[in-house]
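Below is one structure, written out as structure tokens, with a few remarks after it.
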Amino acid sequence: MMSISPIVSLRRCDNEPSMPDEWRLYKLASRLRTFSNWPFTEDCACTPERMAEAGFVHCPTDNSPDVVKCFFCLKELEGWQPEDDPMDEHKKHSPSCLFIALKKKAEELTLSEFLKLDLEHTKIKMQKQMNLHIERFQAKANEVRGHLEKLDADETQ
């Protein structure tokens, strides 16, 4: 399986209480709604229900119709086969995900438990954003270094 970075589109239901989209994803039904065009639906291990239970949301791209991302640890996976078990794949590719380590449903968490869990989720998001900015900065620094080295080489000739 390969990791890529799609955007998740979350449809809202009229009967859901007002809350941030990210909090809505703690609910199984909200994650399940993202699988409307999932390529595996019957006679397979990776049904939409099992994918959502494992914490995944479906975020397809034109080139990758089977891309999913854990709403919590942000691990992105694609290249699913009908026999792939979503929970096993999640544990294999992101063993430290706190969502899959929960011993109860997210809806059963106390407010304190939920807020602690969401704090960890926020840290994960911030780390991912920071890593992205660092990668962009390093790429730009390498580009500038190349230009400077070329200028230096031109001057010494």
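From the backbone N, Cα and C atoms, a Cβ is placed for every residue, glycine too.
Heads up, this one's the original sequence, none of the swaps are in it.
What Swiss-Prot says about the mutagenesis result for T47 to A is this: Unable to increase blood vessel size. Note: T47 (mutagenesis position) has non-local neighbours W38, F40, T41, i.e. same-chain residues 6+ apart with C-beta under 8 A of its own C-beta.
Listed in Swiss-Prot is the mutagenesis experiment T47 to E, annotated as follows: Mimics phosphorylation. Only moderately able to increase blood vessel size.
According to DSSP, C97 (mutagenesis position) sits in a coil region rather than a helix or strand. A sphere of 10 angstroms centred on the C-beta of C97 (mutagenesis position) encloses 20 other C-beta atoms. According to Swiss-Prot, the feature Zn(2+) binding site maps to C70, C73, H90, C97, an assignment based on similarity to another entry.
In Swiss-Prot, the entry for mutagenesis C97 to A states: Unable to increase blood vessel size. The structure shown retains the original residue.
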Suppose the Zn(2+) site is C70, C73, H90, C97. Which further residues of the same chain have a Cβ inside 8 angstroms of that site's Cβ centroid? A54, G55, F56, F72, L74, K75, H93, S94, F99, I100
Spatial neighbours, same chain, of C73 (Zn(2+) binding site) - Cβ under 8 Å, 6+ residues apart: G55, S94, S96, C97, L98, F99, I124
Residues that sit under 8 angstroms from C70 (Zn(2+) binding site) by C-beta distance, when 6+ apart in the chain: A54, G55, F56, V57, E76, H90, S94, C97, F99, I100
